[in-house]
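Comments concern the structure below.
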Amino acid sequence: MSTNGDDHQVKDSLEQLRCHFTWELSIDDDEMPDLENRVLDQIEFLDTKYSVGIHNLLAYVKHLKGQNEEALKSLKEAENLMQEEHDNQANVRSLVTWGNFAWMYYHMGRLAEAQTYLDKVENICKKLSNPFRYRMECPEIDCEEGWALLKCGGKNYERAKACFEKVLEVDPENPESSAGYAISAYRLDGFKLATKNHKPFSLLPLRQAVRLNPDNGYIKVLLALKLQDEGQEAEGEKYIEEALANMSSQTYVFRYAAKFYRRKGSVDKALELLKKALQETPTSVLLHHQIGLCYKAQMIQIKEATKGQPRGQNREKLDKMIRSAIFHFESAVEKKPTFEVAHLDLARMYIEAGNHRKAEENFQKLLCMKPVVEETMQDIHFHYGRFQEFQKKSDVNAIIHYLKAIKIEQASLTRDKSINSLKKLVLRKLRRKALDLESLSLLGFVYKLEGNMNEALEYYERALRLAADFENSVRQGP
């Protein structure tokens, strides 16, 4: 039976390892089922040279769920794959898997087996003249850490990018780190698409990654989407066609090719690709959300074609699109309750359906969330403000949420729309009641935000005079 001293000694050694247990992967409990599904999908459908790490991550997820025996099986698969895929680097790459084994056995109370794996790590470190007993600084492990962080969601993307960047500083032509850096950069760019004055930085890394990984269809479709963002759709479509012609990672390629075609306006083609992908990965949150967006696009097409007055068959088609979009958005948020964008799309679609109770439920969930990106919270407050103004007919609540969106000072299109909506609402109130203290003050505030200082001062002064007149009348009494 182990002593407390043994336990502490082993624990001190474990803390020095570089593996999933020491990388501080930020994973919310609500995100665990979706993460596990994405990991399993990647194992089955993504053709990659870097699959050992995904088995290690699956083992870590299984451990977090309390399934330690299943976790050990995943680590054994990782160990077997290591021998097949990385013969010349097996020893270095194995350090992550062995580190995870050591932590697993420690958590299971099997200290002797934990020590066995610690000894394996120490032997390799000695063999490679490493200055640390249990910690190896090398590009291979930097990449493993980067992939793990990248898979665990938006909170980890900056750290993932830094891991791949560290490798590229030493080896700029490294295909693996080039791919990882480009994917990280693309996702971080995606967070900032609605931000004013944001300069995208993922286009060049994606071009470099495609050059170094010419058979990787997944990176090609990301490059295509970024080219589309930059107004270079024709060039982007060439990469889409190349990726679709290659059988590699087709389920993943379909997802992103569909997004490209939806944004191009070819919604039917997008839906065809998404439904093919959904047959292979029916639990994919991303697919359900993308399908919902396609039905939303078709709904908008019907509205525009009928000038917002659909009747007969058009009305039936519109209602069908709304129901279909709701179904897929619901599927997405059920599988990933922290998916803020899908929750917002769902709330807005319930407004289209006239179901204000369900819209309110989803907005209330959103208001309790803490999105990774500030602009997402701006979107939530802006759309909830519009819901309050136009559906609930509450100017008071609408103003509160427009102001909350504006208070988030990140310059964005949504912030501009919030300022404009607040201005329209306040002007409407002033037309009804010219001597309204709050409205005069708010209009002064809006003009200040717009940089119209003369108008701002005029309305602030009118508000102050009105407040002074009111105070004098109260003092004088009836």
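Note: Cβ is positioned from N, Cα and C throughout, glycine not excepted.
Now, the feature entries from Swiss-Prot:
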type	residues	note
BINDING	Trp147	mRNA binding site
BINDING	Gly190, Lys259, His289, Gln290, Lys336	RNA binding site
MUTAGEN	Asp34 to Ala	Abolishes PPP-RNA-binding
MUTAGEN	Gln42 to Glu	Reduced PPP-RNA-binding. Decreased capped RNA-binding. Decreased translation inhibition of viral RNAs lacking 2'-O-methylation of the 5' cap
MUTAGEN	Thr48 to Ala	No effect on capped RNA-binding
MUTAGEN	Trp147 to Met	Loss of capped RNA-binding. Loss of translation inhibition of viral RNAs lacking 2'-O-methylation of the 5' cap
MUTAGEN	Arg187 to Ala	Loss of capped RNA-binding. Loss of translation inhibition of viral RNAs lacking 2'-O-methylation of the 5' cap
MUTAGEN	Asn216 to Asp	No effect on capped RNA-binding
MUTAGEN	Gln290 to Glu	Decreased capped RNA-binding. Loss of capped RNA-binding and decreased translation inhibition of viral RNAs lacking 2'-O-methylation of the 5' cap; when associated with F-157
Comparing the Cα of Asp34 (mutagenesis position) with the Cα atoms of the recorded positions Thr48, Gly190, Asn216, Lys259, Gln290, the shortest distance belongs to Gln290
Within the same chain, the residues at least 6 apart in sequence whose Cβ is under 8 angstroms from that of Gln42 (mutagenesis position) are Thr48, Ser51, Ile54, Lys151
Across the recorded positions (Arg187, Lys259, His289, Lys336), the Cβ with the fewest other Cβ atoms inside 10 Å is that of Arg187
Check: min Cα-Cα distance from His289 (RNA binding site) over mutagenesis positions Trp147, Arg187, Asn216 goes to Arg187
Same-chain residues at least 6 apart in sequence with Cβ under 8 Å of the Cβ of Trp147 (mutagenesis position), in sequence order, are Tyr50, Gly53, Ile54, Leu57, Ala160, Gly180
The largest Cα to Cα distance in Å among the residues Gly190, Lys259, His289, Gln290, Lys336, listed in the record as binding RNA, is 20
Within the same chain, the residues at least 6 apart in sequence whose Cβ is under 8 angstroms from that of Gln290 (mutagenesis position) are Arg255, Ala258, Lys259, Arg262, Ala270, Leu274
